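A.B. asks: For reference, the structure I am asking about is given below.
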Amino acid sequence: MNTSPGTVGSDPVILATAGYDHTVRFWQAHSGICTRTVQHQDSQVNALEVTPDRSMIAAAGYQHIRMYDLNSNNPNPIISYDGVNKNIASVGFHEDGRWMYTGGEDCTARIWDLRSRNLQCQRIFQVNAPINCVCLHPNQAELIVGDQSGAIHIWDLKTDHNEQLIPEPEVSITSAHIDPDASYMAAVNSTGNCYVWNLTGGIGDEVTQLIPKTKIPAHTRYALQCRFSPDSTLLATCSADQTCKIWRTSNFSLMTELSIKSGNPGESSRGWMWGCAFSGDSQYIVTASSDNLARLWCVETGEIKREYGGHQKAVVCLAFNDSVLG
């Protein structure tokens, strides 16, 4: 892989943050130093994801997708696409980088061919409500789509069939995730509840079956994201209640609560905890919040190890990749 020394792509750890100040910032994770800032002029950034080969980062915003080069300091996007209506809320990649998926407020999830330099939309999955989240099953053959009507759709990419679940009617699904072992699926919603299912099937031609496992009253306010750890032992949930909570998947008990609440009774709210990402060894987690900061926490102790300051407005999304390619 051709990475120039001193570029983001040459660093074994890629940490990027973005949000409402129209910039994407790249950080040296261990020092907290901002190493590169990309101006993302057209809109806020709703979602960020690094390509599997660590060569590019996708930034999804209002009516567009921009992809920036990680192996050079080129300030301009190397791939741009503007043909989607409304906000794009979610973005991710097939594990070998052949295609990208997105979901957004135009009520569609889309698959994009990445093998040519101009993004080609290959397939569209239409639902009846704006889409908040899309995640890919580890089998790379099913997309989980969560929408604002409270539905979770399982779109089988091989057969084009889809199944639908509605844990709470008319309560918006804000995030869904499947753990790397494909043992569990979690989804959080706008009332703060987290639902967990056991997964079976999903191998070969078998369709994934979801068996309800538990409902966690995770937060008292809007939940914004849920993420399993790479070792599948933990589940993190982020919320408008200023916390990120970490749950053990062995029994879904609370292990650690990470809070940005002020100890000062007179101080107003520091805002929402928008998103999170675990480190590859599952020992650390980075959070993004609307007090303009990202933070690196020790999962076990809940201690803040580093703060990443520089954004002028809320940080609502991040990408964290510390897996070194062999």
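Cβ atoms are placed via backbone N, Cα and C, with glycine included.
Substituted residues are absent from this model; it holds the original ones throughout.
For reference, Swiss-Prot lists these features for the protein:
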type: MUTAGEN; residues: T51 to A; note: Reduced ubiquitination by the SCF(FBXW7) complex
type: MUTAGEN; residues: S55 to A; note: Does not affect ubiquitination by the SCF(FBXW7) complex
type: MUTAGEN; residues: S72 to D; note: Impairs interaction with MTOR
type: MUTAGEN; residues: G192 to D; note: Abolishes interaction with MTOR
type: MUTAGEN; residues: K305 to R; note: Elevated assembly of mTORC2 complex; when associated with R-313. Decreased sumoylation
type: MUTAGEN; residues: K313 to R; note: Elevated assembly of mTORC2 complex; when associated with R-305. Decreased sumoylation
type: MUTAGEN; residues: F320 to S; note: Impairs interaction with MTOR
A.B. asks: Could you find out if DSSP has F320 (mutagenesis position) as helix, strand or coil?
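C.D. replies: F320 (mutagenesis position) sits in a strand per DSSP.
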A.B. asks: How many Å lie between the Cα of T51 (mutagenesis position) and the Cα of K313 (mutagenesis position)?
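C.D. replies: K313 (mutagenesis position) has its Cα 26 Å from the Cα of T51 (mutagenesis position).
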A.B. asks: Quick one: of the mutagenesis positions S72, K305, K313, F320, which has its CA closest to the CA of S55 (mutagenesis position)?
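C.D. replies: When the Cα distances are compared, S72 comes out closest.
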A.B. asks: Tell me whether S55 (mutagenesis position) sits in a helix, a strand or coil according to DSSP.
C.D. replies: coil
A.B. asks: Closest to S72 (mutagenesis position): which of the mutagenesis positions G192, K305, K313, F320, going by Cα position?
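C.D. replies: When the Cα distances are compared, F320 comes out closest.
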A.B. asks: When you measure from the Cβ of F320 (mutagenesis position), how many other Cβ atoms are you left with inside 10 Å?
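C.D. replies: 26, counting other Cβ atoms within 10 Å of F320 (mutagenesis position).
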A.B. asks: Between G192 (mutagenesis position) and K313 (mutagenesis position), what C-alpha distance do you get in Å?
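C.D. replies: Just about 24 Å between their Cα atoms.
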A.B. asks: Roughly how many Å lie between the Cα atoms of K313 (mutagenesis position) and F320 (mutagenesis position), rounded to a whole value?
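C.D. replies: That comes out at 20 Å between the alpha carbons.
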A.B. asks: Report, in whole Å, the straight Cα-to-Cα distance of F320 (mutagenesis position) from K305 (mutagenesis position).
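C.D. replies: Rounded to a whole number, the Cα-Cα distance is 15 Å.
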A.B. asks: On the three-state reduction of DSSP, what should I expect for K305 (mutagenesis position)?
C.D. replies: strand
A.B. asks: Which number gives the other C-beta atoms within 10 angstroms of the C-beta of S55 (mutagenesis position), all protein chains shown included?
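C.D. replies: That number is 18.
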A.B. asks: Neighbour count, 10 Å Cβ-Cβ cut-off, for S72 (mutagenesis position): what number do you get?
C.D. replies: 15
A.B. asks: Including all protein chains shown, what's the count of other C-beta atoms within 10 A of the C-beta of K305 (mutagenesis position)?
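C.D. replies: That number is 14.
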